[in-house]
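Accompanying notes for the structure given below.
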Amino acid sequence: MQKLLSLPSNLVQSFHELERVNRTDWFCTSDPVGKKLGSGGGTSWLLEECYNEYSDGATFGEWLEKEKRILLHAGGQSRRLPGYAPSGKILTPVPVFRWERGQHLGQNLLSLQLPLYEKIMSLAPDKLHTLIASGDVYIRSEKPLQSIPEADVVCYGLWVDPSLATHHGVFASDRKHPEQLDFMLQKPSLAELESLSKTHLFLMDIGIWLLSDRAVEILMKRSHKESSEELKYYDLYSDFGLALGTHPRIEDEEVNTLSVAILPLPGGEFYHYGTSKELISSTLSVQNKVYDQRRIMHRKVKPNPAMFVQNAVVRIPLCAENADLWIENSHIGPKWKIASRHIITGVPENDWSLAVPAGVCVDVVPMGDKGFVARPYGLDDVFKGDLRDSKTTLTGIPFGEWMSKRGLSYTDLKGRTDDLQAVSVFPMVNSVEELGLVLRWMLSEPELEEGKNIWLRSEHFSADEISAGANLKRLYAQREEFRKGNWKALAVNHEKSVFYQLDLADAAEDFVRLGLDMPELLPEDALQMSRIHNRMLRARILKLDGKDYRPEEQAAFDLLRDGLLDGISNRKSTPKLDVYSDQIVWGRSPVRIDMAGGWTDTPPYSLYSGGNVVNLAIELNGQPPLQVYVKPCKDFHIVLRSIDMGAMEIVSTFDELQDYKKIGSPFSIPKAALSLAGFAPAFSAVSYASLEEQLKDFGAGIEVTLLAAIPAGSGLGTSSILASTVLGAINDFCGLAWDKNEICQRTLVLEQLLTTGGGWQDQYGGVLQGVKLLQTEAGFAQSPLVRWLPDHLFTHPEYKDCHLLYYTGITRTAKGILAEIVSSMFLNSSLHLNLLSEMKAHALDMNEAIQRGSFVEFGRLVGKTWEQNKALDSGTNPPAVEAIIDLIKDYTLGYKLPGAGGGGYLYMVAKDPQAAVRIRKILTENAPNPRARFVEMTLSDKGFQVSRS
């Protein structure tokens, strides 16, 4: 998916180097010099320039349909946000959200905008190849996006207060046909909107437009002068947009014929970053979106919430009076005096005595190899107007007054005087000392002769010239140097900073690239989750450095295990023989299929975010496939047998019992289960000298026999549910009185003991019967709330035969997959956290579809689950599995490999019973290997059962 950016001309050449992105995926240009094209003409220019570079001999139409593209308009003079005019508003650094995990310390408006646009384009129908958006907004969507209809033009809008809509475009739809655009308005008055509301609904245009290839070609045609290749001014919104709809405001035969769909952005939020004031107000709004202290990791309380400092060194204390403050890429020395309503950008390291009046901003721009341009301005300055007009202000006062206070006349100025943006008034100096003196004179000390003399002898630049000539590499280098110091400070002050909620994978790359020492080990009294993050960050830094990282990584997993074990460390067990000498306890369980939300149950993600999973318990070929038999034996030892593996082991000592970490051992699970039941010293309420002594006190030895009538690596939660079945049978045998919830919680701990990791959904999925939505809150005590769902879609004759389960004969062990994904969870990887958040929301959609009894929607959502699993782990769908799917996918509504994927079983939702017959025939005749076969699945209405002989 290619990104096309329209940028300030000075940024175009250095963008790829500064942002460290490749040129193939990112195309940049600027509007032609001296031409105003509007957003429509600018879109045409951007597409034409990209086509000229990448067409490779194809026609424009062929090139257009070749791939999807995101166009971002981020050029312009940025008169109302001068502090970020040289580097473009789209690259404005944005502070990490105090309530969000997985963000980057170096994030900017572009990196925050892009994920939503990419998500929209991934959902767009095949004929929609072009998305157009603005570069000075940040748009969030808190809910899953709806499906995107087939149309020539698709626009997103927001339900907003009418007063806000008066500043933007508005989509009006007849109340009788809300899905159709009736017409569009540009910046309507409140009176117009009030009149309109009687018959119409209106959405505010948020500037996200998707165009079909036909719509693009018409837009480009309208952007050119008639019978000419020369572009003219044509606005996407006020020209093209007003010609759209059933009753368009502009008559245009071709544009009028385009079909239009208007979509409300689900859970949409709109933050504008177009002006200096909005820079602060929008950042404040997004930071204050969440007040729930449980979601805010750090313990820092700012003197004033409207106070943002990043990539900076501040040597003065900040207080509540310093409201509406933005300091970025700057050094504020100990002799500075600041007030409120400031934006301070680009200030190099200094030792100035500088007083900044309230409402005044300071911008320093590197020019050439050594020069600095001093640009003070007012927070409300708009950088337009004739210099003699009293409404034209600099530093918040009329420009003429600013001049007269400093004993300057208009003859001291060079260049135009009809537009403040074009007047050369800002001096360039070559030393930090001179920079401080001239700023004092320009800001608050107009009588400072030394400062005036520097101004008079300096070369001067206009705002336009500053943007055109700024040395952006120096600007970025200074920012990076400040950020190096910030990384160190954030790590040291982790309790009061956002450090351990950042994307630590990104942090590790920065630490290595910048040559920073890795953070020190956290003390034992630090928060457990912070210690886990700390260890995994250290491991990632060592790995990137090519050093041995495994001890640090293992320490992170050990801390996670310890945190989960803490939950039962004070609930030690005293097992008592609770059967007759000739009795056998028989436990059996179904397996589970995860329909949506799998992975969100896995620690540590579930511990800091909670999880949502929809799954169902199933029996195979008419029986629960996991069975455990426990009976007393005369000798005081433990006998372990596996029917399916044909193995046996006798355990006589505590050491032998606690040797359960060996992956692949047939008896790891029963050893760990018996340990948890109180037969190991760590979990026993009574101390014994030996296992034999304990068993004598118990009254018998123990014989445990396992039967797993299902292949390993099946993806049906076999190991977890087998563990629960063993725990459940031992619980009954030993009179421990655990309920099903306790059994499942101890299974989670058992898996940590085995070092295989894993979440809670497998055991709850099998132990609890039927179809259910399982949900947990954040915290180490993961005890899901269970909501049982109707089983109509799985048991009704119309649908029962449409659920197919096919054993592929391909196996894959989940441990390696788990370790990789869990490591990413430890590191707050933004890619993984975003996917997991989508999965969590997706589980609620699945829950809704099952409750509504919508079979088609259910099948579609199963398919979406599969797409999410593939995005999370590329190894989920190996070629051998894809080959099987290719044979039958046209007959399904959805399909997935349960569990971690990569092999095991393939679950399919056939479109109808006839399609199910066809699928059975195809796969029976084209079996990929001798082990592949269909297995009959039925919904389990009992879950885990235990009985006695």
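Yeah, the Cβs are placed from backbone N, Cα and C, and that goes for glycine too.
Here is what Swiss-Prot records for this protein:
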| type | residues | note |
| --- | --- | --- |
| MUTAGEN | Asp594 to Ala | Almost complete loss of fucokinase activity |
| MUTAGEN | Gly597 to Ala | Almost complete loss of fucokinase activity |
| MUTAGEN | Ser714 to Ala | Loss of fucokinase activity |
| MUTAGEN | Gly715 to Ala | Loss of fucokinase activity |
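Sequence-distant neighbours of Ser714 (mutagenesis position) (same chain, six or more apart, CB under 8 Å from its CB) are Val591, Tyr807, Pro898, Gly899, Gly904, Tyr905, listed in sequence order.
Cα of Asp594 (mutagenesis position) to Cα of Gly715 (mutagenesis position): a distance of 9 Å. The Cβ of Gly715 (mutagenesis position) has 29 other Cβ atoms within 10 Å, all protein chains considered. Cβ neighbour count for Asp594 (mutagenesis position): 28 (other Cβ atoms within 10 Å of its Cβ, all protein chains included). For the pair Gly715 (mutagenesis position) and Gly597 (mutagenesis position), the Cα-Cα distance reads 15 Å.
A C-beta separation below 8 Å, combined with a sequence spacing of at least six in one chain, links Gly597 (mutagenesis position) to Gly611, Asn612, Val613, Val614, Gln761, Met839, Lys840, His842, Ala843, Met846.
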